[in-house]
Amino acid sequence: MFALKSILVTSLITSTALAHFTLDYPQSRGFVDDTENQFCGGFNTVEARQPFPLGSGPVHIDSHHALATIVAFISTSSNPTSFDDFNTTSNGTAIPLASSIFQVPQGEKCFNIDLQSLNVGLTNGSEVTLQIQYDGGDGNLYQCSDLVLIEGYEVPSNETCTNDASKASNATSTSSGSATATSAAATSSSSGTSGAIKEVVGFGALSLALGIAGLIIL
């Protein structure tokens, strides 16, 4: 009986640890735990685009780590295939980060992004892909969502975000207006990616530093 209980507990812990995070709104392209460390979580094909506010709109995630560092960024490419597509528009304009770099504890969290304020020429009907980069301490993970931006679009009432996690006291000072000079190339052996992978510089180090700071505060 003891052995059986031990197995059950171990299985529960393992399954919980494997489920890193999900992008719940806007709905992600898909989720497979084993490929979440790849570009767009391993889902490299553009899906049906969902309506999303041109101005401020909510993003909902479910974080399965005790503490995780998050940042959001977008691509204006009709078919982004690498992190390079999230750095510049087709005419070479640098795309700022869509959110600050901030931390969240475990659980369902939300934050707001204002894509129109990025000043990269987005208008009513613009098509973009949103990518969330997440680090819970065991490497960067990704989820993507394909969107069409609608001026004045009202999200479902149950998807609004009033307790914005990116505005919490542990959010960093990196703003959505920061340039993509904060991105740098890093090679990856993950399948399904094309070209050099672009990741936020020092993202893992920042996550560690913020975690240490949190421990000191505690």
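For all residues, glycine too, the Cβ spot is worked out from N, Cα and C.
Lifted from Swiss-Prot, the feature list:
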MUTAGEN   HIS20 to Ala  Leads to a hypomelanization phenotype and growth defect on copper-deficient conditions
BINDING   HIS20, HIS65, ASP138  Cu(2+) binding site
MUTAGEN   HIS64 to Ala  Leads to a hypomelanization phenotype and growth defect on copper-deficient conditions; when associated with A-65
MUTAGEN   HIS65 to Ala  Leads to a hypomelanization phenotype and growth defect on copper-deficient conditions; when associated with A-64
MUTAGEN   ASP138 to Ala or Ser  Leads to a hypomelanization phenotype and growth defect on copper-deficient conditions
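Structural mapping of features recorded in Swiss-Prot.
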residue : record               : DSSP class
HIS20   : mutagenesis position : coil
HIS64   : mutagenesis position : strand
ASP138  : mutagenesis position : coil
HIS20 (mutagenesis position) has how many other Cβ neighbours within 10 Å of its own Cβ?
-> 22
Determine the Cβ neighbour count for HIS64 (mutagenesis position): the number of other Cβ atoms within 10 Å of its Cβ.
-> 18
For the mutagenesis positions HIS65, ASP138, which one has the sparsest Cβ surroundings, going by other Cβ atoms within 10 Å?
-> ASP138
